[in-house]
Amino acid sequence: MSTDFDRIYLNQSKFSGRFRIADSGLGWKISTSGGSAANQARKPFLLPATELSTVQWSRGCRGYDLKINTKNQGVIQLDGFSQDDYNLIKNDFHRRFNIQVEQREHSLRGWNWGKTDLARNEMVFALNGKPTFEIPYARINNTNLTSKNEVGIEFNIQDEEYQPAGDELVEMRFYIPGVIQTNVDENMTKKEESSNEVVPKKEDGAEGEDVQMAVEEKSMAEAFYEELKEKADIGEVAGDAIVSFQDVFFTTPRGRYDIDIYKNSIRLRGKTYEYKLQHRQIQRIVSLPKADDIHHLLVLAIEPPLRQGQTTYPFLVLQFQKDEETEVQLNLEDEDYEENYKDKLKKQYDAKTHIVLSHVLKGLTDRRVIVPGEYKSKYDQCAVSCSFKANEGYLYPLDNAFFFLTKPTLYIPFSDVSMVNISRAGQTSTSSRTFDLEVVLRSNRGSTTFANISKEEQQLLEQFLKSKNLRVKNEDREVQERLQTALGSDSDEEDINMGSAGEDDESVDEDFQVSSDNDADEVAEEFDSDAALSDAEGGSDEERPSKKPKVE
């Protein structure tokens, strides 16, 4: 007879269910109350008795927590028990599986330092011998050595079976100071790859010679990083990759990375950082020739984006030499290829690198590859040079979207566009040779302006946008039309009101009268400096008093 518990949460899920302990193992099934699609789609969880390893009892988020360490399925967490359930669970596990349930007390001091223990299925952060928190390896998506003494851990939020309630932690960083010293002997070699035993190399048939030991320093952070990668088994082994591409140049995130493509994921291995993304994260694959006619770009739209600290990368931009070719053979068994990949992939490729990579990604992700469409610029290219804010780049008018490269990468589907405004960039002689293209989005979501596009491209670009049934508004043309209309109406009114005023023929003005002599004299007095003097001199000498002679 089995033992059942209701309202139990599996692995911090949103929904509760029924937990059952039976002789054959453990089971959990989500409650069907509510009838939601999410509830009905969740499959029951079953764990055979042979998978049980250790069981721990401790305080949890919703009461008491039962943590089960399995042999091959990681850590299973069941939360929502009451304190009274402990004795029943303890007796059941001992009677059915001969396993002791260990009571575990957590440290509640709230300190942010302690010691880490990389256990079988999880990383334990402990303080004074008591665990503060645990991180199951299955929840770790990636880890990077972010600096000399710092290790960053990114958590997996893409697991469809993992549906946590509320906010979700996406990254955690550990500061690990100090260094460790290891003795390295250049004349020593491992006896076997799987063994830690070392033996001296034989040089010229001599044995037992003195060997020189070199001391190598390694930071504690680097040692922790390497051990965590090994324990957590982050990413598949390189030998399991279906196909690999070496030293591929990325403009976003900038650097060179080795690309290992697996059945369900892709790993990018750089000198400093490594990234991992699932195939289902790839939303679009865009293959575009670069305007320099030397390189070719392959863009992957990622949702949710890759993260590196506070920086997110919603687009991965790969750059190849246009004529670079590669020859690869897929690492697949013939039976596996015939059964699962025959209609999607080729067994062997010998073509240009960007074509090979895009075809492989298309086959594994079931996403079509977007290529340039009908638009051609005046210089027979599929893009026009422009700028977005302070960044220069190229605008690709595709058949169903605007695409701007390279920084920042912008993708604007035509279905989101309300209208397109074409306006001049300025009024000076230099800026009048360019125009702005403002893309107004629907539902009042703002607009995006691409500036400094050559005037030579305006007519072709405008015709292309109209052919895609986009509403195009040319502000300059409307202003000119309004101005011409206004000027035309003014000239008509002047012709009507002025009559013959514009003629050059002279006519007599009847209101004009010739001034009299007195008026002329007054004018002369005003403007002729000699006028007053002449009047004074015009008088007789008799009226002028004679000057008395000087008497000596």
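Using the three backbone atoms N, Cα and C, a Cβ is placed for every residue, glycine included.
From a predicted model like this one, the values you see are computed outputs, not experimental measurements.
Long-range C-beta contacts of R20 (mutagenesis position), restricted to its own chain and to partners at least six residues apart, with a cutoff below 8 Å, comprise S2, T3, D4, F5, L26, G27, W28, K29. Quoted from Swiss-Prot, the note attached to the mutagenesis of R20 to H states: In pob3-11; causes severe defects in rate of growth; when associated with C-109.
Within its own chain, L78 (mutagenesis position) has I8, Y9, L10, F19, W28, D65, L66, K67, I68 as residues 6 or more apart in sequence whose C-beta sits under 8 angstroms from its own. Looking at Swiss-Prot, the entry for mutagenesis of L78 to R says: In pob3-1; causes severe defects in rate of growth; when associated with K-419 and T-489.
Under its mutagenesis entries, Swiss-Prot includes R109 to C with the note: In pob3-11; causes severe defects in rate of growth; when associated with H-20. Cβ neighbour count for R109 (mutagenesis position) (all protein chains, 10 Å cutoff from its Cβ): 11.
Under mutagenesis, Swiss-Prot gives Q308 to K with this note: Confers sensitivity to HU indicating a disturbed activity in DNA replication; confers a SPT- phenotype indicating a disturbed activity in transcription. In this structure, Q308 (mutagenesis position) is part of a beta strand by DSSP.
What Swiss-Prot notes for the published mutagenesis of Q308 to R is this: Confers sensitivity to HU indicating a disturbed activity in DNA replication. For Q308 (mutagenesis position), the same-chain residues 6+ apart in sequence whose C-beta sits under 8 angstroms from its C-beta are N144, P253, Y273, Y275.
Quoted from Swiss-Prot, the note on the mutagenesis of Q308 to A or D is: No effect.
In this view, T311 (mutagenesis position) is surrounded by 9 other Cβ atoms within 10 Å of its Cβ, with every protein chain counted. The note that Swiss-Prot attaches to the published mutagenesis T311 to A is: No change of sensitivity to HU; confers a SPT- phenotype indicating a disturbed activity in transcription.
Among the sequence features in Swiss-Prot, the mutagenesis site M419 to K is noted as follows: In pob3-1; causes severe defects in rate of growth; when associated with R-78 and T-489. In the three-state DSSP scheme, M419 (mutagenesis position) falls into the strand class. There are 15 other CB atoms within 10 A of the CB of M419 (mutagenesis position), with all protein chains counted.
While the structure shown retains the original residue, Swiss-Prot records the mutagenesis experiment S489 to T with this note: In pob3-1; causes severe defects in rate of growth; when associated with R-78 and K-419.
For the mutagenesis experiment K547 to M, the note given by Swiss-Prot reads: In pob3-21; causes severe defects in rate of growth.
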Cα-Cα distance linking T311 (mutagenesis position) and M419 (mutagenesis position), given in Å to the nearest integer: 32
Alpha-carbon spacing, T311 (mutagenesis position) to R109 (mutagenesis position), which is rounded to whole Å: 32
